[in-house]
Amino acid sequence: MLKMGVLLFIFLVLFPLTTLELDTDRPVERHAAIKQDLKPQERRGIRLHAPRDECCEPQWCDGACDCCS
């Protein structure tokens, strides 16, 4: 009886869990498909600068901080 219970558990619980498609994988695939269709010039324009709180050196300023403008 124990062997039958183990087999039922494996085939009714564990096997379906391993065959389920994870929903978290889909946005990554969709994002990769969208980015794949972009031209290299368009891909470079997507990068965003992180907001900065401190001021940067004037010779290294890229316009992302408030003190540079």
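Every residue gets a Cβ built from N, Cα and C, even glycine.
Although substitutions are noted, the structure shown does not include any of them.
Copied over from Swiss-Prot, here are the features:
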type: VARIANT; residues: Glu57 to Gly; note: In Lp3.1b
Based on DSSP, name the secondary structure state of Glu57 (variant position): helix, strand or coil.
coil
Within 10 Å of the Cβ of Glu57 (variant position), how many other Cβ atoms can be counted across all chains shown?
7
